[in-house]
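Notes to accompany the following structure.
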Amino acid sequence: MSEKMVAIMKTKPGYGAELVEVDVPKPGPGEVLIKVLATSICGTDLHIYEWNEWAQSRIKPPQIMGHEVAGEVVEIGPGVEGIEVGDYVSVETHIVCGKCYACRRGQYHVCQNTKIFGVDTDGVFAEYAVVPAQNIWKNPKSIPPEYATLQEPLGNAVDTVLAGPISGKSVLITGAGPLGLLGIAVAKASGAYPVIVSEPSDFRRELAKKVGADYVINPFEEDVVKEVMDITDGNGVDVFLEFSGAPKALEQGLQAVTPAGRVSLLGLYPGKVTIDFNNLIIFKALTIYGITGRHLWETWYTVSRLLQSGKLNLDPIITHKYKGFDKYEEAFELMRAGKTGKVVFMLK
């Protein structure tokens, strides 16, 4: 193994990132070193690249970016048990304390002292990465790296879609970005019908149809609530899944969901949102779930089994694959323009 590696690094505050050569890190106690086989770009990585207000408050350059990964364990630090060199793995990004009130109740996904791998630590946009052993997930060999790297965001989609009954339910999904597209795949694999998708981008509406959406709506040109009511014989959808983070989409979805329906919210909003709580939530007796992270480790088992079932239609979602990191700037600019689904760097 070489002593040097290439990595995409946020070297300083400001727009962009740099491809640099750095030392291969060494795993410390309770850590493992993985060789990266595939890694994918998340919206969080784009925020760091663009250096938005959140990134400015959270990221401390110089730092290697990236957190979605499939890799192979190549070295084990002191005190690590249950993991071996050669294991094919992915990484849960929430580094939890195990001691706070939430953790002691088994609610690790809302740990009060969470650190995020690849946000608060160096990440996986590199040939090698050091990972806390407690965050390692072992993959079946049958799952290819370009799918295995998607398990972390797939976990977000699974928790959103499967927060309540979904088989045989009518569903409205607002937002067909990468997470929304994964939500479509999970909903279809889980027996939802019809799956209706509201998305303003022509490119993403086409992707939504390829993934399996039964109906697509352009919210800039069509009345979303009217279209949903027409499709559902005036009843509204059983389940509303909000992936966009757009306040208008939230309002439309709450109007379009049937009384006593279920709502799952994953999209993050730009600020405070004004909602008619009385008429859109209370009098409709809606059940609402806020979604963050993934349930450790229940969601990972669900994601892995869905992948092994072969029922998830992920190929249309992976719109761009790059061999190595050389074209990382092109990849990020395409994502900024909304011209991608998931972008994967292949290092195998």
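Any Cβ shown, glycine's included, is placed from N, Cα and C.
Secondary structure from DSSP puts T44 (active site, charge relay system) in a helix. Per Swiss-Prot, the feature active site, charge relay system maps to T44 (among others); the stated evidence is a curator's inference.
Per Swiss-Prot, the feature active site, charge relay system maps to H47 (among others). Listed in sequence order, W54, A55 are the same-chain residues six or more apart from H47 (active site, charge relay system) with CB atoms under 8 A from its CB.
The Zn(2+) 2 binding site annotation in Swiss-Prot covers C97, C100, C103, C111. In the three-state DSSP reading, C103 (Zn(2+) 2 binding site) counts as helix. Taking Cβ-Cβ distances under 8 Å and a sequence separation of 6 or more, the neighbours of C103 (Zn(2+) 2 binding site) in its chain are V96, C97, C111, Q112.
Taking Cβ-Cβ distances under 8 Å and a sequence gap of 6 or more within the same chain, the neighbours of E152 (mutagenesis position) are C42, H67, E68, S90, V91, E92, T93, R294. Where Swiss-Prot documents E152 to D as a mutagenesis experiment, the accompanying text is: Shows 3-fold higher turnover rate and reduced affinities toward L-threonine and NAD(+), compared to wild-type.
Here the residue is the original one, while Swiss-Prot reports the published mutagenesis E152 to A or Q with the comment Almost complete loss of enzymatic activity.
In Swiss-Prot, a mutagenesis experiment is listed as E152 to C, annotated with the note 120-fold decrease in catalytic efficiency.
Packing around R204 (mutagenesis position) is summarised by its Cβ count: 22 other Cβ atoms lie within 10 angstroms of its Cβ, all protein chains included. Marked as NAD(+) binding site by Swiss-Prot on the basis of experimental evidence: L179, E199, R204, L266, G267, L268, I291, T292.
According to Swiss-Prot, the mutagenesis experiment E199 to A carries the following note: Large decrease in affinity for NAD(+). Other Cβ atoms within 10 Å of the Cβ of E199 (mutagenesis position) number 27 in total over all chains. In the three-state DSSP scheme, E199 (mutagenesis position) is classed as coil.
The mutagenesis experiment R204 to A is recorded by Swiss-Prot, whose note states: Large decrease in affinity for NAD(+).
DSSP gives R294 (mutagenesis position) a coil state; it is part of no helix or strand. Quoted from Swiss-Prot, the note attached to the mutagenesis of R294 to A states: 4000-fold decrease in catalytic efficiency.
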Spatially closest candidate among C100, E199, R204, the listed recorded positions, to G267 (NAD(+) binding site) (Cα to Cα): E199
Closest of T44, C100, L179, L266, L268 to R204 (mutagenesis position), Cα positions, recorded positions only: L179
For T292 (NAD(+) binding site): intrachain residues, at least 6 apart, with Cβ closer than 8 Å: H109, V110
Zn(2+) 2 site, defined by C97, C100, C103, C111: further same-chain residues with Cβ within 8 Å of the Cβ centre: V96, G98, K99, Y101, A102, R104, Y108, Q112, N113, T114
